[in-house]
Amino acid sequence: MGAQSHSLEITSSVSAEKIFSGIVLDVDTVIPKAAPGAYKSVEVKGDGGAGTVRIITLPEGSPITSMTVRTDAVNKEALTYDSTVIDGDILLGFIESIETHLVVVPTADGGSITKTTAIFHTKGDAVVPEENIKFADAQNTALFKAIEAYLIAN
């Protein structure tokens with residue numbers, strides 16, 4: 001099994017605690033309000049903490065239709081969240097799993113930087129194409145910005 005790592009940082013004017021709540025702790029209630037068309041459905045099995053599984057179905061017309069995400073760890077004090085995509089067509093047939101490590105860091109101006117590292121565990125020596133990574137970055141950034149706008153407005 002191969003491993004390929006990719007990092008993404010997004011700066012926000014919203015405080016670290018509020019962003020962490022919006023993208024991690026309250027994500028199941030925030031996304032339907034902030035980005036109503038982002039998900040067709042989300043089935044949550046668990047209480048949101050470690051071991052929780054979310055079965056996510058994406059809307060018609062999306063190049064990806066499903067993903068199952070397991071929460072591995074949530075630390076509310078350190079503002080960290082670890083999860084793993086364990087199933088769904090998002091794995092593209094050549095990825096075993098996608099491990100994600102997220103940390104939200106406060107900035108001196110009262111805003112925050114969200115740092116995400118994704119580790120793609122691939123089958124054999126497969127490599128995730130750069131265009132797939134760029135597409136994922138664009139989708140994740142758009143969803144983040146929708147949540148950020150919602151948090152600013154509310």
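Just so it is clear, glycine is given a Cβ too, placed from its N, Cα and C backbone atoms.
Sequence unchanged from the original; the noted substitutions are absent.
What Swiss-Prot annotates here:
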type    : residues      : note
VARIANT : Pro36 to Thr  : In Dau C 1.2
VARIANT : Glu43 to Asp  : In Dau C 1.3 and CR16/Gea20
VARIANT : Ser66 to Thr  : In Dau C 1.2
VARIANT : Thr80 to Ser  : In Dau C 1.2
VARIANT : Gly93 to Glu  : In CR16/Gea20
VARIANT : Leu102 to Met : In Dau C 1.2 and CR16/Gea20
VARIANT : Ala138 to Glu : In Dau C 1.3
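In the three-state DSSP classification, Gly93 (variant position) falls within coil.
Straight-line distance linking the Cα atoms of Ala138 (variant position) and Pro36 (variant position), rounded to a whole number, equals 18 Å.
For the recorded site, Ala138 (variant position), the DSSP three-state label reads helix. According to DSSP, Leu102 (variant position) is assigned to a strand segment. Within the set of variant positions (Ser66, Thr80, Gly93, Ala138), the lowest number of other Cβ atoms found within 10 Å of a Cβ is recorded at Gly93. When secondary structure is read from DSSP and collapsed to three states, Pro36 (variant position) falls in the coil class. The Cβ of Leu102 (variant position) has 19 other Cβ atoms within 10 Å, all protein chains considered.
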